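Single-structure report; data block below.
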Amino acid sequence: MPLTPNDIHNKTFTKSFRGYDEDEVNEFLAQVRKDYEIVLRKKTELEAKVNELDERIGHFANIEETLNKSILVAQEAAEDVKRNSQKEAKLIVREAEKNADRIINESLSKSRKIAMEIEELKKQSKVFRTRFQMLIEAQLDLLKNDDWDHLLEYEVDAVFEEKE
């Protein structure tokens, strides 16, 4: 067990003939006791300071660990968001490409259909024109026919006179 200042103060020595001067020994022990008290007080203060610093180090270590975990969680979340964004972007691009292909195919189909309708209308137009031309020519032939002249020479009064 370590010495205490009281152990030093209360220490008694046996007296012998030609021993140490008692006053000198007591003065020395008193000085040793004071110095020892100072050392013990400083030791206690330093131990308290060490404990306080250990607690602070522990606290900061906990904060550091918490921050590191938070950083890892944030990084993982950022990676998840990035991966999900990339997947979503790929899906959007794929969907846009499908829509573009569909629109192009529909446009091509419509343009082919319109081209076929135009060709059909051209054929119908030629047929109509030919028939119309034939009709007009037939009408012109009727106009050029001498029967018109014969009708003009026909007299209506003569028809009524004959019947009477």
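Note that Cβ sites are derived from N, Cα and C of the backbone, with glycine treated the same way.
The structure displayed is predicted, hence computed values, not measured ones.
For Phe17 (mutagenesis position), other Cβ atoms within 10 Å of its Cβ number 4. The note that Swiss-Prot attaches to the published mutagenesis Phe17 to Leu is: Diffuse localization.
Cβ environment of Arg18 (mutagenesis position): no same-chain residue six or more positions apart lies under 8 Å away. Experimental mutagenesis is annotated in Swiss-Prot for Arg18 to Ala or Cys, with the remark: Localization at cytoplasmic foci instead of the cell pole. Stable interaction with Spo0J and association with the chromosome.
There are 12 other CB atoms within 10 A of the CB of Tyr20 (mutagenesis position), with all protein chains counted. Looking at Swiss-Prot, you'll find the mutagenesis Tyr20 to Cys noted as follows: No effect on localization.
In Swiss-Prot, a mutagenesis experiment is listed as Ala78 to Thr, annotated with the note In divIVA1; loss of function resulting in sporulation defect and in the formation of minicells. Cβ-based neighbour count (10 Å, all protein chains) for Ala78 (mutagenesis position) stands at 10. The DSSP secondary structure for Ala78 (mutagenesis position) is helix.
Classification of Leu121 (mutagenesis position) by DSSP places it within a helix. In sequence order, no residues are near Leu121 (mutagenesis position), counting only same-chain partners six or more apart with C-beta under 8 A. Here the residue is the original one, but Swiss-Prot notes a mutagenesis experiment at this spot, Leu121 to Pro: In divIVA2; loss of function.
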Tell me, by DSSP, whether Phe17 (mutagenesis position) is helix, strand or coil?
coil
Using the alpha carbons only, what distance in Å do you get between Phe17 (mutagenesis position) and Ala78 (mutagenesis position) once rounded?
89
